[in-house]
Amino acid sequence: MSTLGHQYDNSLVSNAFGFLRLPMNFQPYDSDADWVITGVPFDMATSGRAGGRHGPAAIRQVSTNLAWEHNRFPWNFDMRERLNVVDCGDLVYAFGDAREMSEKLQAHAEKLLAAGKRMLSFGGDHFVTLPLLRAHAKHFGKMALVHFDAHTDTYANGCEFDHGTMFYTAPKEGLIDPNHSVQIGIRTEFDKDNGFTVLDACQVNDRSVDDVIAQVKQIVGDMPVYLTFDIDCLDPAFAPGTGTPVIGGLTSDRAIKLVRGLKDLNIVGMDVVEVAPAYDQSEITALAAATLALEMLYIQAAKKGE
């Protein structure tokens with residue numbers, strides 16, 4: 001099958017059909033799309049349970065359950081009538097070649113951004129965010145990061161391709177400004193001197209959504225924002241299908257409300273990562289990821305409609 005970049009794809013885990021039953025467009029660069037969905041079936045950088053390469057396919061598959069609702073509750077409008085979204089399928093790269101994946105993903109993102117598109121990406125493990133940040137920083141300059149996760153991913157002792165080091169590397173490369181960045185839902189050890197504002201899961205669960213959002217807006221300001229959501233930010237009761245689950249996380253309800261609260265930020269890129277469907281129950285993790293991705297698109301559509 002000829003796919004993104006006119007490459008033959010013999011993968012068993014990618015390029016089946018589009019998110020929300022959207023038509024596939026394997027040549028999105030010259031399209032009239034506002035937002036382009038790209039899957040990145042990569043999990044070579046994971047430190048825990050593998051299987052994130054199946055994440056994009058799982059998110060798309062379960063998204064058929066969301067496609068029927070036109071005036072989505074509680075938005076009361078159809079995102080597809082305000083926002084032109086296309087799904088360009090999955091990145092094709094040589095199996096086992098992490099460097100090629102990283103370089104191809106960055107090049108793909110740079111080409112889309114240069115054509116005036118915005119990106120919503122599906123991982124894959126969280127390492128895929130780093131080449132996406134590199135591409136976005138070239139286009140938008142230094143950004144703020146709004147990061148939902150159980151882990152800060154700011155660890156300094158990892159290797160070149162490691163899903164726990166991206167946000168140690170990104171500030172060093174000048175891609176993001178930690179002083180204007182927020183990490184939400186953290187509940188594992190981290191270096192308190194890394195510059196990020198960390199809103200741990202205990203705080204986020206105990207405070208009101210409005211209070212948390214007000215703090216996020218104050219920290220981020222008017223900077224361009226990259227929004228990344230690692231599904232293990234959710235408690236394993238709501239997202240068991242992930243590589244490194246941690247008890248004590250957010251409910252899916254709270255996460256959705258927090259994402260909705262980000263509507264007024266200048267979000268220039270988004271991703272949802274770390275869905276590993278082999279460990280899922282009744283597709284609830286994939287459904288949570290697909291729903292969060294849809295809410296991300298809705299906040300863009302709501303802003304466009306103002």
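Cβ atoms here come from the backbone N, Cα and C positions, even for glycine.
Copied over from Swiss-Prot, here are the features:
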type    : residues                       : note
BINDING : His126, Asp149, Asp153, Asp230 : Mn(2+) 1 binding site
BINDING : Asp149, His151, Asp230, Asp232 : Mn(2+) 2 binding site
MUTAGEN : His163 to Phe                  : Loss of activity
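Feature map: Swiss-Prot annotations on the structure.
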residue: His126; record: Mn(2+) 1 binding site; DSSP class: helix
residue: Asp149; record: Mn(2+) 1 binding site; DSSP class: coil
residue: Asp230; record: Mn(2+) 1 binding site; DSSP class: strand
Ask   = If you take the centroid of the Cβ atoms of Asp149, His151, Asp230, Asp232, the listed Mn(2+) 2 site, which other residues of that chain have their Cβ within 8 Å of it?
value = His126, Phe148, Ala150, Asp153, Gly185, Ile186, Ile231, Cys233, Thr244, Val246, Glu274
Ask   = How many whole Å apart are the CA atoms of Asp149 (Mn(2+) 1 binding site) and Asp232 (Mn(2+) 2 binding site)?
value = 6
Message = With every protein chain in view, what's the tally of Cβ atoms within 10 Å of the Cβ of His151 (Mn(2+) 2 binding site), excluding that atom itself?
response = 25
Cβ packing number for Asp230 (Mn(2+) 1 binding site), 10 Å threshold = 28
Key: Euclidean distance between Cα atoms of Asp230 (Mn(2+) 1 binding site) and His151 (Mn(2+) 2 binding site), Å   = 9
